[in-house]
Amino acid sequence: MEAAAAMEAGRKLAARHPHGRSRTAHNMSSSSLRKKSDAALVRKVPVAPLRPLLANLQEVFLATKLAVLFPAVPLAIAAQCFRFDQVWVFALSLLGLIPLAERVSFLTEQIALYTGPTVGGLLNATCGNATELIIALFALLKGKIEVVKCSLLGSVLSNLLLVLGTSLFCGGVVNLGARQPYDRNQSDVSTALLFLAVLCHSAPLLLRYAVAAGEHSVSATSAAASLDLSRACSFVMLASYVAYLFFQLKTHRQLFEPQEVDGGDAGDDDEEPALGFASALFWLALMTAVISVLSEYVVGTIEPTSQSWGLSVSFISIILLPIVGNAAEHAGAIIFALKNKLDITLGVALGSATQISMFVVPLSVLVAWIMGVQMDLDFKLLETGSLFMAVLVTAFTLQDGTSHYLKGILLLLCYIVIGACFFVARQPAGHANSNGALLDVPTGSMSVQAA
């Protein structure tokens, strides 16, 4: 039986790795949303050969608190096939991505239990933000460069301000009158990498303004120089992320281990694989394929939805996509904050923001280069300024190693202000990119539409 084999493999792995867990804070956000599967129900099935398959299906689709959202997946596909209103396709696809993203995180954790902490960490680095990466790739294929930029920027802002702010606020309210301590080592590393990301985003922007002001000149056009600089910075960012992974998985692994869980709710049972290795790989590939389908629907329907809802594409990409697309991970971070496990919460929020900034964004630039799409790191003035202020506020908030609800409120208010900026900002009519796709962000400053 596969279930028995998985449990036996779990016991062997526990004996082989008594201290070095392959679980990261990112995986553990999915663990907080898991629920026990009903083994007794499977045993009642009269046909014995079907029991392993049904147990597998139950673990994948029903052993999560988000199982109620799975019907949105076939509904989104049906809405697209039967040519329903594109707003319905967009909304159902977003809802369907919520449980799929949580299941990808769960399946990554299952595979990591077999492969060990190093390979598991690398797998998490690749699949941890699979939804954002897949949406970015489909947007690049359709030439919607600004959708790529805004969605990735929105994921970073959402993790730094919305997720972290909500977590600190909820944790502070539950622990009213007391401060919640956390280990600063992990947050210091993450914020340093985020400041490097801000520098790499600012360099092409500053170069463009310096050339436009006549203070400096370049051998090619300003756009070509900015593109070359962006690609060079992308290599620097990826090299920094590789160094960060080596630091996290090899030399300083103890800084990133969620020690609070060892004696807490996530007991030893969570260390035993719930699925076999082959099954986990199969379901991971299948879930990724379904995410690709829904991501294509989201990218293809975002502009009609923008017109129908009266919202700019930049607002939907920066605010709505990250909130809904990462809802499972966000909920996990908040749950751990409520349990006074802020180190795991910081690992989820800061880890995801770092992963997107230092891995997904530069990878998107280089993939666009291979595809012949001219995507740079110049996210324009409002976007880059918002990123800088978000990183700066987060760094100051986390500098003393303790938290209370007021810090959460301040982070949330910063997120509201940034969201309001993109709500009122619009692109001048008729602006298009080199591929002919309408963009929501102009080359220079943004304009504000009158109500």
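Yeah, the Cβs are placed from backbone N, Cα and C, and that goes for glycine too.
Don't look for the substitutions in this one, it keeps the originals.
Long-range C-beta contacts of Asn129 (mutagenesis position), restricted to its own chain and to partners at least six residues apart, with a cutoff below 8 Å, comprise Ser155, Ser352, Gln355, Ile356, Phe359, Val360. In the three-state DSSP assignment, the secondary structure recorded for Asn129 (mutagenesis position) is coil. Record note (Swiss-Prot), mutagenesis Asn129 to Ala: Loss of transport of Ca(2+) and Mn(2+). The unchanged residue is displayed.
Quoting Swiss-Prot on the mutagenesis of Glu132 to Asp: Reduced transport of Ca(2+) and loss of transport of Mn(2+). Glu132 (mutagenesis position): 27 other CB atoms within 10 A of its CB, across all protein chains.
As a published mutagenesis entry, Lys144 to Ala appears in Swiss-Prot alongside the note: Reduced transport of Ca(2+) and Mn(2+).
Record note (Swiss-Prot) on the mutagenesis of Lys149 to Ala: Reduced transport of Ca(2+) and Mn(2+). Counting Cβ atoms from all protein chains shown, Lys149 (mutagenesis position) has 29 others lying within 10 Å of its own Cβ. Classification of Lys149 (mutagenesis position) by DSSP places it within a helix.
The mutagenesis experiment Gly154 to Ala is recorded by Swiss-Prot, whose note states: Loss of transport of Ca(2+) and Mn(2+). With a cut-off of 8 Å between CB atoms and residues at least 6 apart in sequence, the same chain places Ser317, Ile318, Ile319, Leu321, Pro322 near Gly154 (mutagenesis position), listed in sequence order.
Here Swiss-Prot describes Asn326 to Ala as a published mutagenesis experiment; the accompanying note says: Reduced transport of Ca(2+) and loss of transport of Mn(2+). Close to Asn326 (mutagenesis position) in the fold, though at least 6 residues off in sequence, lie Ala101, Thr131, Ser155, Ser158, Asn159, Val163, Ser352, each with a CB less than 8 Å from its CB.
Here the Cβ of Lys341 (mutagenesis position) has 26 other Cβ atoms within 10 Å, regardless of which shown protein chain they belong to. Annotation of the published mutagenesis Lys341 to Ala in Swiss-Prot: Reduced transport of Ca(2+) and Mn(2+); the original residue is retained in the structure shown.
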If you measure Lys149 (mutagenesis position) to Glu132 (mutagenesis position) at Cα, how many Å is it? 11
Euclidean distance between Cα atoms of Glu132 (mutagenesis position) and Lys144 (mutagenesis position), Å: 14
Rounded inter-Cα distance in Å - Lys341 (mutagenesis position), Glu132 (mutagenesis position): 26
Which secondary structure state does DSSP assign to Gly154 (mutagenesis position), in the simple three-class scheme? helix
